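Engineer: Sharing a structure with you now.
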Amino acid sequence: MSQYASSSSWTSFLKSIASFNGDLSSLSAPPFILSPISLTEFSQYWAEHPELFLEPSFINDDNYKEHCLIDPEVESPELARMLAVTKWFISTLKSQYCSRNESLGSEKKPLNPFLGELFVGKWENKEHPEFGETVLLSEQVSHHPPVTAFSIFNDKNKVKLQGYNQIKASFTKSLMLTVKQFGHTMLDIKDESYLVTPPPLHIEGILVASPFVELEGKSYIQSSTGLLCVIEFSGRGYFSGKKNSFKARIYKDSKDSKDKEKALYTISGQWSGSSKIIKANKKEESRLFYDAARIPAEHLNVKPLEEQHPLESRKAWYDVAGAIKLGDFNLIAKTKTELEETQRELRKEEEAKGISWQRRWFKDFDYSVTPEEGALVPEKDDTFLKLASALNLSTKNAPSGTLVGDKEDRKEDLSSIHWRFQRELWDEEKEIVL
C-alpha cells in the first residue's frame, strides 16, 4: 500500500471521484499523484526504439528472409514487414503505459495540455547513420475535448507516422478508472501503409494510492497488403494470469480473422516483459519474439529550455512542473492557475474578435460530408478509408477499434472528424525549430 493511501488529501480525492460526473481530465488531484509531464509528450513513446520503428523500411524482396530472424522461412516480404511492424507496436506499449510506474513510482495524472501547446524533438541516431534523423511534432489541436495530434517522420528511410489521441475516463463503483481511447495512428513505410488502433485500458490500485495501467480489449494493425494483426489484452485476475498479458494473431486478411485457427502466427506473453511466437501448423517450439527488458528506450533529443518557444510544453509548464517535483500544493495551485487563466483570457479575446485559434501543423477532415458541402474532406483514395474498409472499422468518432455495427458505432449523432498532418505547414514553419 502506498504511503499516501491514508492521507487526508487522498481520502478527499476518493470522495470527490466517487460522486464526480463529467470529464475526469478536469478533475483536480492531490500533488503526489500529479505528473510533471504534459500529455503532449506522450507522443514520443511511438518511436523510442528507432531501430524497431525503422526496421520495416529495410526489408525488401531480396533480403526479407535474413531480416526476419524469428522465422527465416517467412513466406513473403509483406509478411516479414508485418511481423516487424507488430514487434515495433508491442515495443511502444511499455513506454506508453508503464514507464511512469518505473520512473515515478506509480501512474501519475499528466498535465492537461492547453490549446496550441507544442512538443517537438528528434532522434539523431548518430551511432547508426543508416537510420538518419527521425523528427517528432506534437500539437494540442483541441482543448474541449482534449485532443493531441502528432507526426513522426524519417525522410531518409521514407517512414511516416501520424495520428491523434483523445481519452474519456470514468470510474466504476469499485473505484477502478476505465479509459476509452479515441483516434488512430497511421504508419506509412515507402509504398505500404498500416492502420493502428490503441486499446482501451483501466487503472487499478487507486484505493491504495498506487495506480497502475492495465490494457484490455483489442488493438488492430491493418496493412494495405491485406494482412491483419489482432492483439487481445488481458491482465492478472484474482486467481490466475499475469499482468500486462497479450495474445496477437496475424492473419492473411480480415475474413480469416473470424477463425483463430487460420492465424499465420500467434504471439503471446507480456508486453512489459517477454513474448514468444509460434508459426501455424509447425511442431517446432516457440521462439522469442520480443523482450522489453533487453532493449532500452532511446529518449528524444529536446532543445534546451532557453531555446524553446513559449508554446512548447516544457517551457510553458516549467514552473508548474517544478512545484509538482517539490510537492508544494500551494505553489502548484498558484502556477497552474496563472497558466490556465492566461489561456482562458486568450480564448475570451478570440471569441470577442470572432476568430478561432489557428492550428499549426494539423487540419481536421470531415469523413461524413462531400466536397460540395464546403468542409475539408478526404480524397477518394484516402488511406484511412481504404484501411478502415479492409478492417470493417468504423470511421465515426467512436472509441478506437470500434467495428461497423458495434454498439458504439450505432449511436446517433456521432461525428466523423479526424486530424491529419500537413507536411507543407511544417516545411514553412519559421518560429519553431528542433
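Any Cβ shown, glycine's included, is placed from N, Cα and C.
I grabbed these lines from Swiss-Prot:
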type	residues	note
BINDING	Q96	cholesterol binding site
BINDING	Q96	20-hydroxycholesterol binding site
BINDING	Q96	ergosterol binding site
BINDING	Q96, R100	7beta-hydroxycholesterol binding site
MUTAGEN	Y97 to F	Abolishes both cholesterol binding and biological function
MUTAGEN	K109 to A	Strong reduction in cholesterol transport. Abolishes binding to phosphatidylinositol 4-phosphate
MUTAGEN	L111 to D	Abolishes both cholesterol binding and biological function
MUTAGEN	N112 to E	Abolishes binding to phosphatidylinositol 4-phosphate
MUTAGEN	K168 to A	Slight reduction in cholesterol transport
MUTAGEN	K168 to A	Strong reduction in cholesterol transport
MUTAGEN	K336 to A	Strong reduction in cholesterol transport. Abolishes binding to phosphatidylinositol 4-phosphate
MUTAGEN	E340 to A	Abolishes binding to phosphatidylinositol 4-phosphate
Engineer: List only the single closest residue to K168 (mutagenesis position), chosen from the recorded positions Q96, K336, E340 by CA-CA distance.
Structural biologist: Q96
Engineer: What is the separation, in Å, between the Cα atoms of N112 (mutagenesis position) and Q96 (cholesterol binding site)?
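Structural biologist: With distance taken Cα to Cα, Q96 (cholesterol binding site) is 16 Å from N112 (mutagenesis position).
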Engineer: Going by C-alpha distance, which of the mutagenesis positions K109, L111, K336 is nearest to Y97 (mutagenesis position)?
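Structural biologist: Comparing Cα positions, the candidate nearest Y97 (mutagenesis position) turns out to be K109.
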Engineer: Within 10 Å of each Cβ, count the other Cβ atoms, then let me know which of the mutagenesis positions K168, K336 comes out lowest.
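Structural biologist: Least crowded of the mutagenesis positions K168, K336, by Cβ count within 10 Å, is K168.
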Engineer: Taking Cα atoms as reference points, which of the recorded positions Q96, K109, L111 is nearest to K336 (mutagenesis position)?
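Structural biologist: It is L111, whose Cα lies nearest.
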Engineer: Can you tell me the three-state DSSP label for E340 (mutagenesis position)?
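Structural biologist: Assignment for E340 (mutagenesis position) reads helix.
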Engineer: Which one of the recorded positions (Q96, N112) has its C-beta surrounded by the most other C-beta atoms within 10 angstroms?
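Structural biologist: The residue with the densest Cβ neighbourhood is Q96.
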Engineer: CB neighbours of Y97 (mutagenesis position) within 10 A?
Structural biologist: 23
Engineer: Fill in the CA-CA distance, Q96 (cholesterol binding site) to L111 (mutagenesis position), as an integer in Å.
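Structural biologist: Cα to Cα, Q96 (cholesterol binding site) and L111 (mutagenesis position) are separated by 15 Å.
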Engineer: C-alpha of L111 (mutagenesis position) to C-alpha of E340 (mutagenesis position): distance in Å?
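Structural biologist: That comes out at 11 Å between the alpha carbons.
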